[in-house]
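Below is one structure; the comments refer to it alone.
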Amino acid sequence: MANQPIDLLMQPKWRVIDQSSLGPLFDAKQSFAMDDTLCMSVGKGVSPATARSWVHHDTIVLGIQDTRLPFLQDGISLLESEGYRVIVRNSGGLAVVLDDGVLNISLIFEDEKKGIDIDKGYEAMVELMRRMLRPYNAKIEAYEIEGSYCPGSYDLSINGKKFAGISQRRVRGGVAVQIYLCADKSGSERADLIRRFYQAALKDKQNDKKGVYPEIRPETMASLSELLQKDISVQDLMFALLTELKALSTHLYSAGLSIDEEMEFEKNLVRMAERNAKVFG
């Protein structure tokens, strides 16, 4: 059982699945189906701990709570008019922005005998981010940033401005700890898009829904490039990820899905498609 965040990160083997450069046709529904698939195989002990990196172009990922917005379709129409695809993920939380300047990382562990408490999974991801960003001498803090989109206790920030958010999903004995990292472009412009989405989807009900949906202040969010005043790309973060995972394990290797995993993935993708069809018709 892991006692410290570093214990979770130090694995005999790390399997890596890199989906960070699949391009605009890579649909975000595939990503959430993929993580559920990997949770199953890691949870069963068929696969070692797995790190999956993923990038989706111009996509807004809604949480289940967002589907209860009173004027949801108006909000979706606004996002689509800005050129974004909209999907609903299979877990809680609230809306986030994905584009080609945002790197997502999923760490998938076996939850052996329920040995990984929720905080430990989050703290392992925080520790990995601190290691990845150590060369930039940045002081990274983990606490909720009010005014950001999809706020949570493990928002990552520098000087009070959020650049990353962490979530967690548990499926069939596996734990997927997921982070989105805003590498470049404007963090405040991403936040303003979500602010306008909630305005359109709430209209005159904003006061009724205070505390349910965030009142977004775009100035609370920024990209790493903005915060560190350096050009930091998704590729730079990918290199840092692989470097740290290699240092934390005796064997780092890349592997696609097995035949069994492919079959499970197809089932999970159908479930994701059905979930989205219920919301979007």
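Keep in mind that glycine also has a Cβ here, set from the backbone N, Cα and C atoms.
Original residues only: the substitutions mentioned are not part of this model.
Applying an 8 A CB threshold to same-chain residues 6+ apart, the list for C150 (mutagenesis position) reads G63, G93, L94, A95, V96, G165, S167, P214. Under the heading active site, acyl-thioester intermediate, Swiss-Prot lists C150.
The domain 'BPL/LPL catalytic' annotation in Swiss-Prot covers 45-253.
When other Cβ atoms within 10 Å of the Cβ of C39 (mutagenesis position) are tallied across all protein chains shown, the result is 27. Swiss-Prot lists C39 to A or S among its mutagenesis entries, and the accompanying note reads: No effect on catalytic activity.
Quoted from Swiss-Prot, the note on the mutagenesis of C150 to A or S is: Loss of catalytic activity. Unable to form an octanoyl-enzyme intermediate.
Quoted from Swiss-Prot, the note on the mutagenesis of Y180 to A or F is: No effect on catalytic activity. In sequence order, V96, L98, V102, L103, N104, A164, G165 are the residues near Y180 (mutagenesis position), counting only same-chain partners six or more apart with C-beta under 8 A.
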